[in-house]
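Annotated features, as they stand in Swiss-Prot:
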MUTAGEN   Pro50 to Arg  Promotes SMP complex formation
MUTAGEN   Ala57 to Pro  No effect on SMP complex formation
BINDING   Asp64, Asp92, Asn124, His173, His248  Mn(2+) 2 binding site
BINDING   Asp64, His66, Asp92  Mn(2+) 1 binding site
ACT_SITE  His125  active site, proton donor
MUTAGEN   Glu184 to Ala  Promotes SMP complex formation
MUTAGEN   Arg188 to Ala  Abolishes SMP complex formation
Amino acid sequence: MSDSEKLNLDSIIGRLLEVQGSRPGKNVQLTENEIRGLCLKSREIFLSQPILLELEAPLKICGDIHGQYYDLLRLFEYGGFPPESNYLFLGDYVDRGKQSLETICLLLAYKIKYPENFFLLRGNHECASINRIYGFYDECKRRYNIKLWKTFTDCFNCLPIAAIVDEKIFCCHGGLSPDLQSMEQIRRIMRPTDVPDQGLLCDLLWSDPDKDVQGWGENDRGVSFTFGAEVVAKFLHKHDLDLICRAHQVVEDGYEFFAKRQLVTLFSAPNYCGEFDNAGAMMSVDETLMCSFQILKPADKNKGKYGQFSGLNPGGRPITPPRNSAKAKK
């Protein structure tokens, strides 16, 4: 019948994994119909599951991947290929890196094969107005066609927005929102939806913690807000939570705590964009909700795969510029 029903998932996953151990950068060219099938079938599954996922430990949580496909394979080598471990990814699968297509196709294939053990949240780059600019559109156009990029957009518009692990760990891509008073507000967001320029959905994908801010502050991205430590503490107390787990910012060690360990930032793309010496990290949450971190060290040009660390400039990160550069900062 439809492409999605004719998917040979094992063949697709097998071809995507065949390049393990190859020279990084080797492409895997699936057929256009196979990719379309992955988008349509995963979209169905996303819509059949809640927009605010309720998950159970044990699981492994990963931050931004940004088209760094060979680093994604390293994460799975380290954490165990599905279904050996349960996974939650926090968004930003595409853009910036060279292999957004392989990255998103493997993730969607695993979602379809293991729908109750493998979860993907939406990042700010799973949005047409952003990935039109930062690489994914161009990669789709060069390797396939614009129509396929639009099929991905339809899929991304149905991704879940946030997850709560064992009623204690709140997970999203960006951060908190001044509009977020109850979890029911997230549950009421209707899909498919684009990411608006402001409001709850925008903030969950775009906001950032800032140690120098009390309450809410302006965000130098030109989108959403920053929030201080006491905003985190109040949110956790109000909702009887222990931890916020988010991604969205490159951090030197792959993970970084904020607000007395009440929030953690995860970033899973080592040597981000080839410009940074950051590590990538994955957070393992065990049955008792104890969190530990597995680190992918940055490759050092002179020392091979697991070289020494240099560092980021304090606070240094490539930021995504405003969605609309003419728009005044909030």
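Cβ coordinates are placed from backbone N, Cα and C, and glycine is handled just like the others.
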Per DSSP (three-state), Arg188 (mutagenesis position) is coil
Around His66 (Mn(2+) 1 binding site), how many other CB atoms lie within 10 A of its CB? 28
Smallest number of other CB atoms within 10 Å: among the recorded positions His125, His173, Arg188, His248, that is Arg188
For Asn124 (Mn(2+) 2 binding site), which of the three DSSP-derived states applies: helix, strand, or coil? coil
What's the CA to CA span in angstrom from His248 (Mn(2+) 2 binding site) over to Glu184 (mutagenesis position)? 24
One residue among the recorded positions Asp64, Asp92, Glu184 has the fewest other C-beta atoms within 10 A of its C-beta, namely Glu184
Around the Mn(2+) 2 site formed by Asp64, Asp92, Asn124, His173, His248, which additional residues qualify by having Cβ within 8 Å of the site's Cβ center? Gly63, Leu90, Gly91, Gly123, His125, Gly174, Leu205, Ala247
Ordered by sequence, the long-range same-chain Cβ contacts of Pro50 (mutagenesis position) under 8 Å (at least 6 apart) are Pro160, Arg187
Between the C-alpha atoms of His125 (active site, proton donor) and Asp92 (Mn(2+) 2 binding site), the distance in angstrom, to the nearest integer, is 5
Is it possible to get the count of other C-beta atoms within 10 angstroms of the C-beta of Asn124 (Mn(2+) 2 binding site)? 27
Cα-Cα, Asp92 (Mn(2+) 2 binding site) versus His66 (Mn(2+) 1 binding site), nearest Å, comes out at 6
Using DSSP reduced to three states, classify Asp64 (Mn(2+) 2 binding site) as helix, strand or coil. strand
